[in-house]
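Trainee: Dumping what Swiss-Prot says about this protein:
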DOMAIN    209-284  domain 'Carrier'
BINDING   Asp227, Gly242, Asp244  Mg(2+) binding site
MUTAGEN   Gly242 to Ala  Not efficiently phosphopantetheinylated by EntD
MUTAGEN   Asp244 to Ala  Efficiently phosphopantetheinylated by EntD
MUTAGEN   Asp244 to Arg  Not efficiently phosphopantetheinylated by EntD
MUTAGEN   Met249 to Ala  Unable to recognize EntE and EntF. Exhibits a decrease in the enterobactin production compared to the wild-type. Still able to be phosphopantetheinylated
MUTAGEN   Asp263 to Arg  The catalytic efficiency is the same as the wild-type, but a 3-fold decrease of the affinity for the S-dihydroxybenzoyltransferase EntE is observed
MUTAGEN   Phe264 to Glu  The affinity for EntE and catalytic efficiency of the S-dihydroxybenzoyltransferase EntE are below that of the wild-type
MUTAGEN   Ala268 to Gln  Unable to recognize EntE and EntF. Exhibits a decrease in the enterobactin production compared to the wild-type. Still able to be phosphopantetheinylated
Amino acid sequence: MAIPKLQAYALPESHDIPQNKVDWAFEPQRAALLIHDMQDYFVSFWGENCPMMEQVIANIAALRDYCKQHNIPVYYTAQPKEQSDEDRALLNDMWGPGLTRSPEQQKVVDRLTPDADDTVLVKWRYSAFHRSPLEQMLKESGRNQLIITGVYAHIGCMTTATDAFMRDIKPFMVADALADFSRDEHLMSLKYVAGRSGRVVMTEELLPAPIPASKAALREVILPLLDESDEPFDDDNLIDYGLDSVRMMALAARWRKVHGDIDFVMLAKNPTIDAWWKLLSREVK
């Protein structure tokens with residue numbers, strides 16, 4: 001009845017993306033980001049320090065950072081810690097008391113904590129649209145594309161994508177920014193959405209050109225990722241200015257598309273703008 005303990009698996013890669021029936025172009029000025037149910041409770045079923053979930057969180061963080069930089073609204077769904085039997089209704093039959101048994105795990109995972117200008121929607125059923133103002137908020141802001149990330153791919157994420165489609169909102173399911181009970185169920189959800197209700201993409205498809213054109217451009221990429229109000233010098237340690245490991249992993253994933261040897265360890269070894277520009281400005285081989 002309850003969610004079982006979950007095992008990590010290989011996240012989908014570009015060659016795993018099913019044939020999309022639609023070829024919708026991603027339009028940032030028409031899009032919104034949904035971070036679906038990334039609460040401690042739902043993520044905890046993979047255990048602590050799960051590399052797969054670290055990558056999923058890093059990919060979501062990269063998308064969120066991009067959205068913040070481009071004035072794309074960010075929405076979260078989160079189940080409440082208190083849910084009456086009337087509110088849960090048939091969910092009790094299918095999943096038992098769920099999160100209500102572990103109210104201390106209700107918050108969104110630390111590395112994706114919502115900002116004050118984000119919208120957190122109370123989640124009551126599989127679809128993020130059920131008993132929520134999401135459709136109205138999207139349409140009032142002129143948004144008709146929804147980037148879907150989070151857990152679980154074949155339950156709430158797939159249902160939300162299909163519900164969005166039926167409301168004339170174009171869903172973009174981000175294959176490597178989702179997680180599921182198993183790889184088979186993850187891939188099933190992608191196949192369904194690609195063929196029935198949306199477009200399936202990889203994180204990298206929604207992000208801009210991966211390599212900054214200059215050291216100044218690199219600085220513009222880095223500054224929004226820092227917690228400190230003071231700007232670092234080019235040789236300052238960026239970790240001292242609040243750059244965390246999740247954002248560093250996301251940067252490594254983006255830059256590795258051009259320089260295949262770049263990884264988290266390489267960036268963390270010398271986390272300065274000078275050192276990173278030296279890595280990025282190398283001739284591509």
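For all residues, glycine too, the Cβ spot is worked out from N, Cα and C.
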Trainee: Excluding Asp227, Gly242, Asp244, which residues of the same chain place their Cβ within 8 Å of the centroid of the Cβ atoms of the recorded Mg(2+) site?
Mentor: Leu225, Leu226, Glu228, Tyr241, Leu243, Arg247
Trainee: In the structure shown, which of the recorded positions Asp227, Asp244, Asp263 has the fewest Cβ neighbours within 10 Å?
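Mentor: Comparing Cβ neighbours within 10 Å for the recorded positions Asp227, Asp244, Asp263, Asp227 has the fewest.
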Trainee: Using all protein chains in view, find how many other C-beta atoms are within 10 Å of the C-beta of Gly242 (mutagenesis position).
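Mentor: Its Cβ has 13 other Cβ atoms within 10 Å.
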Trainee: Taking each of Asp227, Met249, Asp263, Phe264, Ala268 in turn, which of these recorded positions have a Cα lying within 10 angstroms of the Cα of Gly242 (mutagenesis position)?
Mentor: Asp227
Trainee: Counting by DSSP, what is the helix, strand and coil composition of the domain 'Carrier' (209-284)?
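Mentor: Secondary-structure breakdown of the domain 'Carrier' (209-284): 40 helix, 0 strand, 36 coil.
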Trainee: Among Met249, Ala268, the mutagenesis positions in question, whose Cβ has the most other Cβ atoms within 10 Å in this structure?
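Mentor: That would be Met249, with the most Cβ atoms nearby.
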Trainee: Closest of the recorded positions to Met249 (mutagenesis position), Cα to Cα, picking from Asp227, Asp263, Phe264, Ala268?
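Mentor: Comparing Cα positions, the closest of these recorded positions turns out to be Phe264.
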Trainee: Same chain only, sequence gap of 6 or more: which residues have a CB within under 8 Å of the CB of Phe264 (mutagenesis position)?
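Mentor: Set apart from Phe264 (mutagenesis position) by at least 6 residues yet with Cβ under 8 Å, we have Ser245, Met248, Met249, Ala252.
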